[in-house]
Amino acid sequence: MATLLRSLALFKRNKDKPPITSGSGGAIRGIKHIIIVPIPGDSSITTRSRLLDRLVRLIGNPDVSGPKLTGALIGILSLFVESPGQLIQRITDDPDVSIRLLEVVQSDQSQSGLTFASRGTNMEDEADQYFSHDDPISSDQSRFGWFGNKEISDIEVQDPEGFNMILGTILAQIWVLLAKAVTAPDTAADSELRRWIKYTQQRRVVGEFRLERKWLDVVRNRIAEDLSLRRFMVALILDIKRTPGNKPRIAEMICDIDTYIVEAGLASFILTIKFGIETMYPALGLHEFAGELSTLESLMNLYQQMGETAPYMVILENSIQNKFSAGSYPLLWSYAMGVGVELENSMGGLNFGRSYFDPAYFRLGQEMVRRSAGKVSSTLASELGITAEDARLVSEIAMHTTEDKISRAVGPRQAQVSFLHGDQSENELPRLGGKEDRRVKQSRGEARESYRETGPSRASDARAAHLPTGTPLDIDTATESSQDPQDSRRSADALLRLQAMAGISEEQGSDTDTPIVYNDRNLLD
């Protein structure tokens, strides 16, 4: 049996191991297409700001082809370094594209104000054609609709500080698009707006240079469909991270945005490790989890072997990303999601609509957290030097905290949320109608009187005796009440206290002419 277990461990390890690179075969190269990337041909700030202005207009032109759009974006992304050409040549290793660099200098004879650097050859017409200045219609389209503030006619500046602020503002909006351009483009607008507000408050960007939604949609779609552009962006991030010492301000901002980009598309794998394994609940000892635990161990080893590109495997369309999906460990993933929902409020909005989602193990994770509340790990306590008396104190405090949390969370759930307007009185609110409405009013009144006379324990019995027979029971609440009557009783007592307080406040406020009405609709708009 020991030999079988060793063979099984070796089999699992080799099964998930990536292919070993061999020198016997040649490198496979695809059919390349050429991408022209304009870069500044001198160190003048005027040249760089004018080039940035023309490239932003070019991207806003709806008639621009895909490769030309990619070249313009690469040119903007590399403008913050001293030598953009050297940077592009150093980090670019793409089997699908061939990058051609074109140096751009100032020119007074071209409509765009720029020309391609050449030895004695007049390239003004070619530069105007590239920057779409040969067609007045396309020029008008690119002239308007790129910045939200229509009063900004151009972004040409003379001083380096102003140029860095404008360039940093534009780059921040482009880099933020990479976070969800591949994984969740439909829901990306909200998160992108939150990042923009954050950097505006930190004075890293200038609010006046917020780009229009159409311009951002064009860039997001291009990032999603062009793997070569994403490869360049990931290579640029890794190159910035390897740079020792102090980095430029724009480079530090890119590293900050990288915290939202890294591990995109790997939420199932990361959250399973966080909530399923790191919490170290005893449920991990179940036989059902044995095989999936070994699978996760192999995947963690594979993740480390992939090196610095592992967090970007989904963005880079690495085929090995399928091994890390939750379908490879469905039971452990379902259990981890149950643990996460109980521990963190942010997990409540996660989408669990997967075909391999197992509700039984999801419930197992929830119950594991609830019943383990207040318990102190003996191993961790010994490592931290926590005495037995301190452990008992911590358990007691944690139990009271958990009980308060459960009493606030458990209770009847609203089937529909209605908003109260200032022009609505209490008599105009929607009613149940008929006999059922009178029964509910009677039960509430008797419950308040019972609470005042006999206290919370007998009031809860009166509440239970007068529940409407036609009221549907919530399945989750009914299950939890049957499993833990104490929690159900505590929840009912809490509700009766609230109803009694509401009754007292109504009696106190009956003498006033105008009731106080709170309208929360504006908070949700």
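Glycine residues also receive a Cβ, built from the backbone N, Cα and C atoms like all the rest.
Per Swiss-Prot, RNA binding site is recorded for Lys180, Arg195, Gln202, Tyr260, Asn351. For Gln202 (mutagenesis position), the Cβ neighbour count at a 10 Å cut-off comes to 10, with all displayed protein chains included.
What Swiss-Prot notes for the published mutagenesis of Arg195 to Ala is this: Complete loss of nucleocapsid assembly. A simple way to gauge crowding: the CB of Arg195 (mutagenesis position) has 19 other CB atoms within 10 angstroms, across all the protein chains here.
In three-state terms derived from DSSP, Gln202 (mutagenesis position) belongs to neither a helical nor a strand segment and is classed as coil. For the mutagenesis result Gln202 to Ala, the note given in Swiss-Prot is Poor and slower nucleocapsid assembly.
For the published mutagenesis Glu263 to Ala, Swiss-Prot gives the following note: Poor and slower nucleocapsid assembly. For Glu263 (mutagenesis position), the Cβ neighbour count at a 10 Å cut-off comes to 17, with all displayed protein chains included.
For Asn351 to Ala, Swiss-Prot lists a mutagenesis experiment annotated as follows: Slower nucleocapsid assembly. Counting only residues at least six positions away in the same chain, no Cβ atom sits under 8 Å from the Cβ of Asn351 (mutagenesis position).
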Task: For Lys180 (RNA binding site): intrachain residues, at least 6 apart, with Cβ closer than 8 Å - done: Thr187, Ala188, Ser191, Glu192, Ala264
- [ ] Express the distance between the Cα positions of Glu263 (mutagenesis position) and Gln202 (mutagenesis position) as a whole number of Å.
- [x] 25
TODO: Just jot down the residues in the same chain as Tyr260 (RNA binding site), at least 6 apart in sequence, with C-beta under 8 A of its C-beta; none if empty.
DONE: Val176, Ala179, Ser191, Arg195
TODO: Return one of helix, strand or coil for Asn351 (mutagenesis position), based on DSSP.
DONE: coil
Task: Largest CA-to-CA spread of RNA binders Lys180, Arg195, Gln202, Tyr260, Asn351, angstrom - done: 32
Open item on the list: Using DSSP and collapsing to three states, where does Lys180 (RNA binding site) fall: helix, strand or coil?
Closed with: coil
Open item on the list: Helix, strand or coil for Arg195 (mutagenesis position)? Use DSSP.
Closed with: helix
